[in-house]
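The structure appears right after this line, and notes come after that.
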Amino acid sequence: MLEFEQGFNHLATLKVIGVGGGGNNAVNRMIDHGMNNVEFIAINTDGQALNLSKAESKIQIGEKLTRGLGAGANPEIGKKAAEESREQIEDAIQGADMVFVTSGMGGGTGTGAAPVVAKIAKEMGALTVGVVTRPFSFEGRKRQTQAAAGVEAMKAAVDTLIVIPNDRLLDIVDKSTPMMEAFKEADNVLRQGVQGISDLIAVSGEVNLDFADVKTIMSNQGSALMGIGVSSGENRAVEAAKKAISSPLLETSIVGAQGVLMNITGGESLSLFEAQEAADIVQDAADEDVNMIFGTVINPELQDEIVVTVIATGFDDKPTSHGRKSGSTGFGTSVNTSSNATSKDESFTSNSSNAQATDSVSERTHTTKEDDIPSFIRNREERRSRRTRR
């Protein structure tokens, strides 16, 4: 029997913690963009760098160990600094239902302290999601090795982990794109992930999703993919769904996902057929036995636009490969899906990129002439063929 909850639901408390220089920078850019219903926390061993943070809560960790002078690119010092300041970290996390821990892997503070912070958050009962970057190849083997160890430590500490190799930034931006603008693309994975989840649990829908649904999909699931796609006009539902599951910045593909939370937001013209079209695209790209939780929201302000939000987990954790100049930006497409407006002017990819959005899905799994056919279409045809044979 289906049961429907009525009445007021307490909104989940979301906190974003930036650890180290890279994490602090990501938090600053999120704050500059403007986000509601989220608390920001900056953690660093470097007191001078911490003073530049725009977060409302700042924690200088390891004051006795480092005297505020940083971790010297030594992850062990970063780890010990976080352990020294455990009580301060616990106080900052207190009351959070969901915690995003973001950092750049390869240095000292982020690599060493972020797993400690994430472990504390999870031990305190918060749904804990890590969003980390791997260093560029040109940063050297030592930094790459430290980053790999940091990623493994994060995997052990969080519920789900999203990894962004910085080298992928070279695949999605033009040669003339300024460095800081390129880094914003990586930050979009975090920003739009937080925004998407915040909107899912804050906005009531015709078919409603809540924080319990988010926990079902993301608790203890390893790697994760989060995507947002927006489209309008003809085939808008299909195009939005394709964009949402195509993330060339991420190490994880939706192919084989065993858990998917999907939400479709549209104007009053959103039809049941369009909802089915979008759901079919996502379901056919995932595992055959996927556990899919589906919701819809009607927002008259969107008019002709449809926004598809996808959270996918339950993978085999095999890194994916991507071709250059693949479709959309890191978190599906660069859109703000708040209930007030949808912004489409943040993408740094070319105008033709949307037409290529599904290529990255097929590139991850096939190297034959069938590469021109998106894998979710092949999967759908194979399933239909099996049903016919039965």
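Glycine is no exception: its Cβ is also placed from the backbone N, Cα and C atoms.
Where a substitution is noted, the model still shows the residue that was there originally.
Some features that Swiss-Prot has for this protein:
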- Gly21, Gly22, Gly23, Asn24, Asn25, Gly108, Thr109, Gly110, Glu139, Arg143, Asp187: GTP binding site (BINDING)
- Asp371 to Ala: Does not affect interaction with FtsA and FtsZ (MUTAGEN)
- Asp372 to Ala: Does not affect interaction with FtsA and FtsZ (MUTAGEN)
- Ile373 to Pro: Does not affect interaction with FtsA and FtsZ (MUTAGEN)
- Phe376 to Ala: No interaction with FtsA, but does not affect interaction with FtsZ (MUTAGEN)
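With the fewest other Cβ atoms inside 10 Å of its Cβ, the least crowded of the binding-site residues Asn25, Thr109 in this structure is Asn25. For Glu139 (GTP binding site), the number of other Cβ atoms no farther than 10 Å from its own Cβ, over all displayed protein chains, is 15. Of all the Cβ atoms in the protein chains shown, 22 others lie within 10 Å of the Cβ of Gly21 (GTP binding site).
Sequence-distant contacts (6 or more apart, same chain, Cβ under 8 Å) of Asp187 (GTP binding site) comprise Asn25, Ala26, Arg29, Met30. Around Gly23 (GTP binding site), the C-beta neighbours below 8 angstroms that are at least 6 residues distant in the chain are Ile17, Ala42, Ile43, Val101, Thr102, Ser103, Gly104, Gly110, Ala114.
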